[in-house]
Amino acid sequence: MVNPTVFFDIAVDGEPLGRVSFELFADKVPKTAENFRALSTGEKGFGYKGSCFHRIIPGFMCQGGDFTRHNGTGGKSIYGEKFEDENFILKHTGPGILSMANAGPNTNGSQFFICTAKTEWLDGKHVVFGKVKEGMNIVEAMERFGSRNGKTSKKITIADCGQLE
């Protein structure tokens, strides 16, 4: 089985910035990968398209995926509101790692973050389920609109998204 690849077309205040593609590690965390894949395609009738990156901290991460409240308090999974931490096999080894944001153990919904540095203190707390395949330069460009408290200076949105393979 080949791991799925999904893409985000990123916009800044409505202007296209570029495409980021992700490999999803369905071989290691099938349930978590499937949630992100289906939210990227929108095939369940809801998902990431049109949502924003509400929290960007340069040198740390870019967080998004709250398509219900758009501020970090919402979002939902394809399995219902929240689902369990599948496993912690994969680690936060460096830039480009894709991991689930949460509010404590077993509270995965739709929020995720893209690491822009090694974040080993998150190992065992957040489920890593993918990595940037192409477009890390776009993630680095997104970082420039972040701040130390995470507030973004411009609206960073997922203008389009879907599955490539």
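Each Cβ is built from the backbone N, Cα and C atoms, and glycine gets one as well.
Substitutions noted, but not modelled.
Sequence annotations record features per position, and here Swiss-Prot assigns domain 'PPIase cyclophilin-type' to 7-163.
Non-local contacts of Arg69 (mutagenesis position) by the CB criterion (under 8 A, 6+ apart in sequence, same chain) comprise Gly75. Here Swiss-Prot describes Arg69 to Ala as a published mutagenesis experiment; the accompanying note says: No effect on peptidyl-prolyl cis-trans isomerase activity. Reduced interaction with BSG/CD147 and ability to induce leukocyte chemotaxis.
Listed in Swiss-Prot as a mutagenesis experiment, Thr107 to Ala is described as follows: No effect on peptidyl-prolyl cis-trans isomerase activity. Reduced interaction with BSG/CD147 and ability to induce leukocyte chemotaxis. According to DSSP, Thr107 (mutagenesis position) is assigned to coil rather than to any helix or strand. Counting every protein chain shown, 15 other Cβ atoms lie within 10 Å of the Cβ of Thr107 (mutagenesis position).
The note that Swiss-Prot attaches to the published mutagenesis Phe113 to Ala is: Reduced ability to stimulate MAPK/ERK phosphorylation. DSSP gives Phe113 (mutagenesis position) a strand state. Same-chain residues at least 6 positions away in sequence with a Cβ under 8 Å from that of Phe113 (mutagenesis position) are, in sequence order, Arg55, Met61, Cys62, Gln63, Gly64, Leu98, Ser99, Ala101, His126.
Experimental mutagenesis is annotated in Swiss-Prot for Trp121 to Phe, with the remark: 75-fold decrease of sensitivity to CsA. Under DSSP, Trp121 (mutagenesis position) is assigned to a helix (H, G or I) in the three-state scheme.
The number of other CB atoms found within 10 A of the CB of Trp121 (mutagenesis position), across every protein chain shown, is 9. Trp121 to His appears in Swiss-Prot as a published mutagenesis result, with the remark: No effect on peptidyl-prolyl cis-trans isomerase activity.
Looking at Swiss-Prot, the entry for mutagenesis of Trp121 to Glu says: Loss of peptidyl-prolyl cis-trans isomerase activity.
According to Swiss-Prot, the mutagenesis experiment Lys125 to Arg carries this note: Loss of acetylation and interaction with TARDBP. In the shown protein chains, 14 other C-beta atoms lie within 10 A of the C-beta of Lys125 (mutagenesis position).
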>> Can you give me the Cα-Cα distance between Lys125 (mutagenesis position) and Thr107 (mutagenesis position) in Å, rounded to a whole number?
In response: 11
> How many whole Å apart are the CA atoms of Trp121 (mutagenesis position) and Thr107 (mutagenesis position)?
Replying inline: 18
